[in-house]
Amino acid sequence: MEEDDSYVPSDLTAEERQELENIRRRKQELLADIQRLKDEIAEVANEIENLGSTEERKNMQRNKQVAMGRKKFNMDPKKGIQFLIENDLLKNTCEDIAQFLYKGEGLNKTAIGDYLGERDEFNIQVLHAFVELHEFTDLNLVQALRQFLWSFRLPGEAQKIDRMMEAFAQRYCQCNNGVFQSTDTCYVLSFAIIMLNTSLHNPNVKDKPTVERFIAMNRGINDGGDLPEELLRNLYESIKNEPFKIPEDDGNDLTHTFFNPDREGWLLKLGGGRVKTWKRRWFILTDNCLYYFEYTTDKEPRGIIPLENLSIREVEDSKKPNCFELYIPDNKDQVIKACKTEADGRVVEGNHTVYRISAPTPEEKEEWIKCIKAAISRDPFYEMLAARKKKVSSTKRH
């Protein structure tokens, strides 16, 4: 039963009545205070709840935008970076962008390589900041290259590779003072190691270099002097025992090679066996090589024809129109260095002294000849490396 606050017993003195009234008033004040505190607590709890969900929403929105930025970067690196900067997810500084690329979370390593290889002044600054994030102190050159080449995928263009490997050589020499006479020596040896890796571990390369040949190839590159034989032997053994782990992103290495070909299309190829038959093949011209496939959807080519040291000419053929040939100038009987995959999956050397090919139309024949001629005459990567090698070999130590 609720107490009636208005009831006053009749036997109380005036003083007791006053005391009772004071107690009752204080009680009402306390009840009002308690209610006010309850209301305040409820309000604060509500605010905390709203604040939590607002923060959560903000984080979710931010994560969504970062994911979108990564996707954009993987499709178009410059647009992706621009999007992240515009949405305050990345600072517009070479250091911040380099850190983002170095962490590489969710990023396609081919896209990282393309961005770092650009020749814009800002991209070059990002490249140097990116290389600075790598710690190469006390690593031998193969160990440093393993770390570096895993952080992105080297692009195909010679000038881009040159800039990136130059930055690597500078950083390696900075971390390991005194190992090489100059950054040029480090640069040339780095390429020698990358090419050694290909020669030793590519099944299409039949002639595997020995350690003696590797040492001989690198004579005189240390500003005119030789590098210690033990160093070269160690580097050779390291690569022989464990090939470089190259980022693949989307399928195998070759898939990437065929993304931006110089030219592609259906052609007829005359077989090199005893019975000469014409076979329809899908040809792709890229990276100074002519690849041919049975179907456009095949990931692995049926054959590879390196264009180095070859020439091209138009020819007449009694059976097929619009023909041209690949051949070795001044040596008509020499077999062209090439390889093909047999039906059982074995990779064998080709046996052609010439490759005769027929195009569907005269226009396509002209276009193929023009593109192949351009590929044969242009090999800036090897020209660039040869020039650097000549420079370090001819330098005399003072």
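One is the number of the first residue shown, and numbering goes on along the chain from there.
Cβ from N, Cα, C; glycine included.
At each noted position, the model has the original residue.
The domain 'SEC7' annotation in Swiss-Prot covers 73-202. The note that Swiss-Prot attaches to the published mutagenesis Glu157 to Ala or Lys is: Reduces guanine exchange factor activity by over 90%. Here the residue is the original one, but Swiss-Prot notes a mutagenesis experiment at this spot, Tyr187 to Ala: Reduces guanine exchange factor activity by over 90%. Annotation of the mutagenesis experiment Met195 to Ala in Swiss-Prot: Reduces guanine exchange factor activity by over 90%. According to Swiss-Prot, the feature domain 'PH' maps to 260-377.
Between Met195 (mutagenesis position) and Glu157 (mutagenesis position), the C-alpha separation comes to 16 Å.
Calculated from their C-alpha atoms, the gap between Glu157 (mutagenesis position) and Tyr187 (mutagenesis position) amounts to 17 Å. Cβ neighbour count for Met195 (mutagenesis position) (all protein chains, 10 Å cutoff from its Cβ): 14. Scoring each of the mutagenesis positions (Glu157, Tyr187) by how many neighbouring Cβ atoms lie within 10 Å, the top position goes to Tyr187. Look at Tyr187 (mutagenesis position): DSSP puts it in a helix. Here the domain 'PH' (260-377) is broken down by DSSP into helix, strand and coil counts: 16 helix, 47 strand, 55 coil.
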